[in-house]
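Here the structure is laid out as structure tokens; the discussion comes afterwards.
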Amino acid sequence: MKRGYGETWDPPPKPLPASRSGEGPSMADKKKADDDNNNSNMDDELLAVLGYKVRSSEMAEVAQKLEQLEMVLSNDDVGSTVLNDSVHYNPSDLSNWVESMLSELNNPASSDLDTTRSCVDRSEYDLRAIPGLSAFPKEEEVFDEEASSKRIRLGSWCESSDESTRSVVLVDSQETGVRLVHALVACAEAIHQENLNLADALVKRVGTLAGSQAGAMGKVATYFAQALARRIYRDYTAETDVCAAVNPSFEEVLEMHFYESCPYLKFAHFTANQAILEAVTTARRVHVIDLGLNQGMQWPALMQALALRPGGPPSFRLTGIGPPQTENSDSLQQLGWKLAQFAQNMGVEFEFKGLAAESLSDLEPEMFETRPESETLVVNSVFELHRLLARSGSIEKLLNTVKAIKPSIVTVVEQEANHNGIVFLDRFNEALHYYSSLFDSLEDSYSLPSQDRVMSEVYLGRQILNVVAAEGSDRVERHETAAQWRIRMKSAGFDPIHLGSSAFKQASMLLSLYATGDGYRVEENDGCLMIGWQTRPLITTSAWKLA
């Protein structure tokens, strides 16, 4: 008969044959015994981390009991009153669960007195029974004993037929989600402990569970499972990152879909632009250095705001940094030409210069051709600084360059997460919570076109792959929190600029216009503005000036 979750089980190993008189067991016999013990221990460990209270050596006995149970259930003489209201707890404890059902079915007379019987083992079947507590805060481990017990009801789900009564087991999606999360964390723990055999078995289990889990949880688990598999098999380098290898501009295309699908990038651009506008209120010439131009989506809105300024718009000079171009492409200049057309329509005097750089740490002050006597200088970075943390000294080199050109304001937008820790398991747990919130917010945007949603998920999935599977200089998605960036910026000689209540109110208004889900939140925290989903902040905008 079928086993739980479609798995099959081998009977316990047979005893070794007795050795001949005067002879000890052969080396082959010893090796076979060791292999059997190792396999048995491996199965026991896998069953434990997946929440089943049974050993592989007990599976033959459990299978025999299940066959007896099937024979009893197929008997039409079994009174329906025994089945209808029976409640059995803890099916993860296979042996006791089957034993309790057989015991009740073999004593149907007692059901007249109490139609609800239970076999309860509360110590092992809640979330604490499965390894991976680090995925859940300890203060949330409060359970109502009656409400939290998992039940399988027989009778109401069993339909009699002329042939036999068949039991249908319905798997609760919430319980599957819990098992999925715990299997993910258990796999990460196995990798952390360098138990790659167990990790390999668990990542396959995650793939099976993820395939049966609908919604955001199933999607994010699939990306994490792929990343864990790449780490287990050591199959990740910058060269094997398929999306980047196909075309460096592919990520820019993905980012455009992410921009359209949710308010995070809109919030980033809007709040940074608000800080810039307040810093250049009286300036007649504005020079913005964008450390990551991408598709230039941030700047039309700023030019439009400058065009509406009383007394006429200032001149606007934009220096955009981008990756090195291919031989037959000059996308930076093409983008500059499009922005120039837009500026002309707005009546804004515009000048553009594109700079190609392998790394932002390669930039030197003289490359920017600043005009301090006549221009107000602005430096802008959206999701760029964290990439420099992959190489020692790179972020310090860039910040020293920025400091040397003496900007009036530096605007910084970064992910509000700590994915730069040296301990893999901590980084994994943080990433699992962070990206689960992002995927959940995408799933809640019910009016989102399917193409935008899918491409946005790919955009985030690439980040998950890098955070989990990569190491060394290949791991560039090294996000840090606002508190961590505050320490870095202050040590480099910058002081924070408080983003005031006006920016907060306008950001909240923007959110009401563009956000399709009702779980988005804007908050002000220590002079920074944050956007998040439900109670979790996800993106932070901050502004800085020379100390």
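Each Cβ is built from the backbone N, Cα and C atoms, and glycine gets one as well.
Feature list (source: Swiss-Prot):
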type    : residues             : note
DOMAIN  : 171-545              : domain 'GRAS'
MUTAGEN : Tyr52 to Phe         : No effect on GA-mediated degradation
MUTAGEN : Tyr52 to Ala or Glu  : Resistant to GA-mediated degradation
MUTAGEN : Ser57 to Asp         : No effect on GA-mediated degradation
MUTAGEN : Ser86 to Asp         : No effect on GA-mediated degradation
MUTAGEN : Tyr89 to Ala or Glu  : Resistant to GA-mediated degradation
MUTAGEN : Tyr223 to Ala or Glu : Resistant to GA-mediated degradation
MUTAGEN : Tyr259 to Ala        : Partially resistant to GA-mediated degradation
MUTAGEN : Thr271 to Cys        : Partially resistant to GA-mediated degradation
MUTAGEN : Thr271 to Glu        : Null mutant; resistant to GA-mediated degradation
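The Cβ of Tyr259 (mutagenesis position) has 21 neighbouring Cβ atoms from other residues within 10 Å, across all protein chains displayed. Cα-Cα distance from Thr271 (mutagenesis position) to Tyr259 (mutagenesis position): 15 Å (rounded to the nearest whole number). Model confidence over the domain 'GRAS' (171-545) is summarised by a mean pLDDT of 92. Same-chain residues at least 6 positions away in sequence with a Cβ under 8 Å from that of Tyr223 (mutagenesis position) are, in sequence order, Tyr435, Glu457, Leu460, Gly461, Ile464, Leu465. The Cβ of Thr271 (mutagenesis position) has 28 other Cβ atoms within 10 Å, all protein chains considered.
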